[in-house]
Amino acid sequence: MEKQKPFALFVPPRSSSSQVSAVKPQTLGGDSTFFKSFNKCTEDDFEFPFAKTNLSKNGENIDSDPALQKVNFLPVLEQVGNSDCHYQEGLKDSDLENSEGLSRVYSKLYKEAEKIKKWKVSTEAELRQKESKLQENRKIIEAQRKAIQELQFGNEKVSLKLEEGIQENKDLIKENNATRHLCNLLKETCARSAEKTKKYEYEREETRQVYMDLNNNIEKMITAFEELRVQAENSRLEMHFKLKEDYEKIQHLEQEYKKEINDKEKQVSLLLIQITEKENKMKDLTFLLEESRDKVNQLEEKTKLQSENLKQSIEKQHHLTKELEDIKVSLQRSVSTQKALEEDLQIATKTICQLTEEKETQMEESNKARAAHSFVVTEFETTVCSLEELLRTEQQRLEKNEDQLKILTMELQKKSSELEEMTKLTNNKEVELEELKKVLGEKETLLYENKQFEKIAEELKGTEQELIGLLQAREKEVHDLEIQLTAITTSEQYYSKEVKDLKTELENEKLKNTELTSHCNKLSLENKELTQETSDMTLELKNQQEDINNNKKQEERMLKQIENLQETETQLRNELEYVREELKQKRDEVKCKLDKSEENCNNLRKQVENKNKYIEELQQENKALKKKGTAESKQLNVYEIKVNKLELELESAKQKFGEITDTYQKEIEDKKISEENLLEEVEKAKVIADEAVKLQKEIDKRCQHKIAEMVALMEKHKHQYDKIIEERDSELGLYKSKEQEQSSLRASLEIELSNLKAELLSVKKQLEIEREEKEKLKREAKENTATLKEKKDKKTQTFLLETPEIYWKLDSKAVPSQTVSRNFTSVDHGISKDKRDYLWTSAKNTLSTPLPKAYTVKTPTKPKLQQRENLNIPIEESKKKRKMAFEFDINSDSSETTDLLSMVSEEETLKTLYRNNNPPASHLCVKTPKKAPSSLTTPGSTLKFGAIRKMREDRWAVIAKMDRKKKLKEAEKLFV
């Protein structure tokens with residue numbers, strides 16, 4: 001082993017803070033082996049353990065410690081160079097002056113260099129291991145970040161598609177809610193139709209309308225709501241049975257109407273017979289009246305004969321009345337006067353007994369006349385009873401005829417006026433009865449007349465009862481009409497809503513509805529003919545059908561009219577009740593008066609029996625009777641006039657009755673015609689029902705097909721949604737697991753980073769200690785520089801030829817266009833992250849004179865591509881250190897991109913060393929200059945390493961693209 005010759009690296013002073021040029025000397029440009037040996041020796045002997053730092057791919061300094069950033073790594077090179085120069089000068093001077101002193105200095109420096117190399121080997125091994133770990137962790141973090149970004153994009157796409165699916169589900173839910181609402185409406189329509197059928201079962205015309213409405217409703221239900229096929233079939237069957245029942249009921253009603261018509265015809269014939277009988281009876285009554293008049297004339301003649309005797313008796317009666325008045329006064333005053341009057345009465349009785357014998361003969365004749373009158377009265381009573389029975393039968397029949405309300409109300413008013421007149425007459429008659437109480441004959445005639453008036457009153461009562469019954473029937477009719485109106489209005493409103501909702505589905509059925517409306521119009525016309533009183537109502541109903549918007553107003557008007565009618569009816573009822581009460585009161589008064597009159601008559605009879613004894617008094621009474629006979633004849637004339645009036649009234653009543661019978665006959669004929677029309681309509685309705693049944697069958701088949709299709713579609717959608725939900729759940733589970741793993745990895749990496757920071761702090765402290773030692777060595781070297789300036793150039797040239805060549809590692813493709821000196825630390829001195837320019841400072845020239853042979857190191861400007869890459873690198877990576885190996889291109893003088901320093905990560909250099917079967921420690925060992933130059937990296941190997949790295953990056957990019965495409969395809973399949 002030959003001794004290494006002393007060598008020194010002369011570095012000129014730094015021209016600027018931005019660039020340091022490293023250029024080979026022009027004289028020795030062709031001798032490449034010289035520089036190779038020099039580089040090799042410098043690499044083996046002066047690799048510092050503290051001078052290398054890792055740079056990122058974009059050339060960023062990753063050292064996060066600000067203390068290290070302040071360290072200027074180029075002065076370290078100057079220190080080493082100066083120390084080597086001083087060491088070399090010392091050796092040269094030692095040849096001349098003291099070889100022993102120089103050898104000692106050299107040996108010391110050599111030992112220190114060996115110690116530094118050993119410490120460097122250990123620290124570099126540790127740092128390389130840590131940096132390899134850090135780089136692996138960085139790659140993992142970058143891959144995880146890319147995966148997270150891809151997952152985020154995928155999650156956003158999935159979220160968008162999920163939102164679209166949710167909106168579609170919401171739309172489906174809305175459609176389902178709409179169908180449910182329609183189903184509820186259908187159920188309500190079914191319930192309402194059932195209620196209407198129950199209401200209109202008892203009426204023929206309304207049952208037909210309900211029949212047609214139900215058929216229309218069934219067709220609407222089938223076309224509009226396909227999902228309710230089973231319910232529609234059940235309702236159809238039920239309605240079919242109901243229609244059969246209704247048809248049977250209609251036939252039954254037709255038979256009943258025919259029977260009623262026959263019965264009414266028979267009744268009319270009976271009424272005509274009864275009218276003839278009544279006319280005969282009236283003729284008999286008129287004949288009896290004439291006979292009674294003759295008898296009255298005879299009685300008047302007899303009364304004229306007896307008038308003379310009666311005058312005498314009347315005079316005596318006046319005297320007796322005066323005496324009776326005196327007696328009454330005396331009876332009130334004292335009892336003594338009564339006894340005297342009793343004695344006078346006994347005397348008078350004796351005289352009357354003689355006179356009674358003469359008057360008995362006259363009384364017998366009068367009794368015979370009375371018996372004849374009583375017989376006539378009994379005959380009248382029997383006729384009156386028969387007439388009452390006939391009137392009752394007529395009342396029952398007239399109750400059935402419900403169309404005479406207005407006429408009867410007018411008659412009621414007339415009869416009420418007649419009743420008032422009759423009440424006045426009764427009052428007059430009561431006065432006359434009080435006047436006729438005094439005489440028995442007069443009272444008998446008045447009783448007869450009162451009986452006749454009672455009969456008339458009873459007839460009026462019968463008419464009142466008939467009118468009351470008719471009023472009740474009319475009230476029922478009005479109530480039924482009100483119910484019908486309300487039902488029709490509700491039905492019209494309901495059907496108008498249904499028509500608005502189902503216009504699109506019921507275009508084919510509009511023709512049928514128009515036909516039905518025409519039938520309804522015909523029926524309404526028939527109802528007009530049948531019921532003249534309800535003509536206004538039917539016109540309003542037609543207007544309601546034509547103008548649905550005006551229905552409400554017309555209904556309100558009708559309701560007001562009905563209320564007015566009800567009020568009038570209530571008023572009439574109140575008036576009738578009031579009249580009834582008055583009649584009852586008058587009857588009671590008449591009965592009381594009659595009872596009183598009967599009692600008075602009995603008393604008078606007793607008095608007559610007593611007074612028959614008094615002949616003189618009877619003669620006076622006969623005179624008075626003659627006078628009263630003339631008055632009675634006048635009254636009889638008055639009564640005859642009244643009887644004539646009553647006969648005229650009877651004739652008018654007969655005429656009215658005839659008119660009523662004619663109207664009934666006309667109504668019966670109209671009803672027959674309407675029944676024929678209705679039968680024709682029933683046949684048409686049957687034909688329409690058969691057609692509807694056929695349509696229902698066809699619609700049922702269509703409903704089944706559509707329902708099957710809808711069920712299949714819904715099942716497909718359900719399966720697809722279930723699959724989508726399962727896949728999304730699995731993806732979410734995977735994402736959660738990946739996130740947990742990443743969080744755990746981040747935590748571990750943070751722990752490792754904290755440990756590395758602690759180690760770096762310890763390394764910084766050691767560096768500071770070594771710097772202090774080197775400063776001491778510099779001071780010692782400066783003292784020796786003054787004596788060795790002249791000999792320095794020659795010795796350095798000879799030494800440079802002998803020194804081995806060393807390669808600095810170069811990887812131009814890891815970070816292009818950046819040059820860094822070997823074992824120098826790249827530190828970013830306060831410059832921004834977007835403008836990371838790495839400044840290389842040249843060593844200060846410690847010598848007084850510049851050296852002719854020197855290297856210039858230039859740092860180029862950053863290209864645009866590097867700036868773009870710097871933006872994407874995270875902040876944490878910019879603060880981490882990274883060691884780099886440098887290699888110079890010695891064959892060039894310029895500072896072009898090929899001459900500039902390039903950086904290669906320590907991790908890749910280690911890989912190349914392992915591939916070349918060179919352990920990492922061999923790169924760090926100390927070698928003598930006599931050994932063969934073994935360059936660790938060649939230009940071909942560096943190109944291979946760059947190509948391999950590119951291939952790996954391309955593979956990773958292709959794999960990432962394939963994964964993205966697969967994920968996108970899977971996400972698209974979920975929503976197809």
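Cβ coordinates are placed from backbone N, Cα and C, and glycine is handled just like the others.
Taken residue by residue with DSSP, Val105 (mutagenesis position) is part of a helix. Swiss-Prot lists Val105 to Glu among its mutagenesis entries, and the accompanying note reads: Impairs self-assembly of N-terminal ends; when associated with E-109. Abolishes the formation of higher-order heterooligomers with SYCE3; when associated with E-109.
For Leu109 to Glu, Swiss-Prot lists a mutagenesis experiment annotated as follows: Impairs self-assembly of N-terminal ends; when associated with E-105. Abolishes the formation of higher-order heterooligomers with SYCE3; when associated with E-105.
In three-state terms derived from DSSP, Leu679 (mutagenesis position) belongs to a helical segment. According to Swiss-Prot, the mutagenesis experiment Leu679 to Ala carries this note: Impairs pH-induced C-terminal tetrameric self-assembly; when associated with A-688.
Here the residue is the original one, while Swiss-Prot reports the published mutagenesis Ile688 to Ala with the comment Impairs pH-induced C-terminal tetrameric self-assembly; when associated with A-679. Other Cβ atoms within 10 Å of the Cβ of Ile688 (mutagenesis position), summed over all protein chains shown, number 16.
Experimental mutagenesis at this site is recorded by Swiss-Prot as His717 to Glu, annotated: Impairs pH-induced C-terminal tetrameric self-assembly. A helical conformation is recorded for His717 (mutagenesis position) in the three-state DSSP classification.
On its own chain, His717 (mutagenesis position) has no residue at least 6 apart in sequence with a Cβ closer than 8 Å to its own Cβ. Under its mutagenesis annotations, Swiss-Prot gives His717 to Trp the following note: Enables C-terminal tetrameric self-assembly at pH 8.0; when associated with F-721.
What Swiss-Prot notes for the published mutagenesis of Tyr721 to Phe is this: Enables C-terminal tetrameric self-assembly at pH 8.0; when associated with W-717. Sequence-distant contacts of Tyr721 (mutagenesis position), defined by Cβ-Cβ distance under 8 angstroms and a gap of at least six in the same chain, are Gly165.
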Cα-Cα separation of Leu109 (mutagenesis position) and Leu679 (mutagenesis position), in Å? 140
Which one of these mutagenesis positions, Val105, Leu109, Leu679, has the sparsest Cβ neighbourhood, judged by other Cβ atoms within 10 angstroms? Leu679
Fill in the CA-CA distance, Val105 (mutagenesis position) to Ile688 (mutagenesis position), as an integer in Å. 134
Whole-number Å distance between the CA of Leu679 (mutagenesis position) and the CA of Ile688 (mutagenesis position)? 14
